[in-house]
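Taken verbatim from Swiss-Prot:
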- Tyr56: active site, proton donor (ACT_SITE)
- His119: active site, proton donor (ACT_SITE)
- Thr27, Asp51, Gln187, Ser214, Leu216, Ser264, Arg269: NADPH binding site (BINDING)
- His119: substrate binding site (BINDING)
- Met28 to Glu or Leu: Reduced codeinone reductase activity (MUTAGEN)
- Asp51 to Asn: Lost oxidase activity and strongly reduced reductase activity (MUTAGEN)
- Lys86 to Met: Lost oxidase activity and strongly reduced reductase activity (MUTAGEN)
- Trp88 to His: Reduced codeinone reductase activity (MUTAGEN)
- His119 to Phe: Lost oxidase activity and strongly reduced reductase activity (MUTAGEN)
- His120 to Trp: Reduced codeinone reductase activity (MUTAGEN)
- His120 to Phe: Increased accumulation of neopine (MUTAGEN)
- His120 to Pro: Strongly reduced codeinone reductase activity (MUTAGEN)
- Asn131 to Leu: Increased accumulation of neopine (MUTAGEN)
- Glu132 to Leu: Slightly increased accumulation of neopine (MUTAGEN)
- Trp223 to Ala: Reduced oxidase and reductase activities. Strongly reduced reductase activity; when associated with A-302 (MUTAGEN)
- Phe302 to Ala: Reduced reductase activity. Strongly reduced reductase activity; when associated with A-223 (MUTAGEN)
Amino acid sequence: MESNGVPMITLSSGIRMPALGMGTAETMVKGTEREKLAFLKAIEVGYRHFDTAAAYQSEECLGEAIAEALQLGLIKSRDELFITSKLWCADAHADLVLPALQNSLRNLKLDYLDLYLIHHPVSLKPGKFVNEIPKDHILPMDYKSVWAAMEECQTLGFTRAIGVCNFSCKKLQELMAAAKIPPVVNQVEMSPTLHQKNLREYCKANNIMITAHSVLGAICAPWGSNAVMDSKVLHQIAVARGKSVAQVSMRWVYQQGASLVVKSFNEGRMKENLKIFDWELTAENMEKISEIPQSRTSSADFLLSPTGPFKTEEEFWDEKD
């Protein structure tokens, strides 16, 4: 347990990761002083794990916040932090992986990442990040060569560990068939309204840590949902336990053996989100949550194409498997 009360999880590679991280996706203040100050405040109140990505366009502000936190003495060294970033799909080609990671390091003003993840199980034609992806740019990913390049990034010391995001059991099997270094993390949507039971069991059997995103329904994202925050079941449990709905949702994820990333720029909620580790949901609480109707919030529509590797959401998520 760290001094901020956040437990440390030992990944299969042996490195330790804070169980709770601050997400940096879909902020409304990208690249602004406010965004940097929010990251700085998060460090001040106790966050030590930050989850970013090339596609989030938040790496530079996070890097500035880390540098300022060091200058202010909020942290004594970069080693106190756990920094995750992600490989964007347009760079998911064997010869572009290392340059993409090095670009993320330049943005972050860091010498190494703690964790580097493949953002999606699909590639795009090489080029700059764009919000509207042309359908003819969507390509199948060569898991073997892209993962080998990820392994090289770890071997060279530019990242301490490697993993994936949004991979189904089937896609993990394909990737691991050619892997020399197995992925240590699979970051996916997981919440009381999307339990991911089969995927959790598969990842546990293969020593892959699930990191949950959209734990509160990604309500600030264009595809977000109020299903978690408006859940009557979660509200009833929260009132009975003297907690917030957000805390109940986050605690449920943690009690499933998963780590999680959440995002808030509100100092009060930042502090509240850290307070989920000194209490437990009861067996009765867990039983009620198990009965909540299930639905996916995140959409892969922007990566679907009649000529691409995945034509439907079902194919992308392998939900019929």
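A Cβ is built for glycine as well, from the same backbone N, Cα and C atoms used for every other residue.
At each noted site, the model still has the original residue.
Taking all protein chains in view, 26 other C-beta atoms sit within 10 angstroms of the C-beta of Leu216 (NADPH binding site). Of all the recorded positions given, namely Tyr56, Trp88, Phe302, the one with the smallest number of surrounding CB atoms inside 10 A is Phe302. For the recorded positions Lys86, His119, Arg269, the greatest number of Cβ atoms within 10 Å around a candidate Cβ is found at Lys86. Considering only the recorded positions Lys86, Asn131, Gln187, Arg269, the residues lying within 10 A of Tyr56 (active site, proton donor) on a C-alpha to C-alpha basis are Lys86. Close to Gln187 (NADPH binding site), meaning Cα to Cα within 10 A, are the following mutagenesis positions out of Trp88, His119, Asn131, Glu132, Phe302: His119. The recorded positions in question are Asn131, Gln187, Ser214, Ser264, and the one with the fewest Cβ neighbours inside 10 Å is Asn131.
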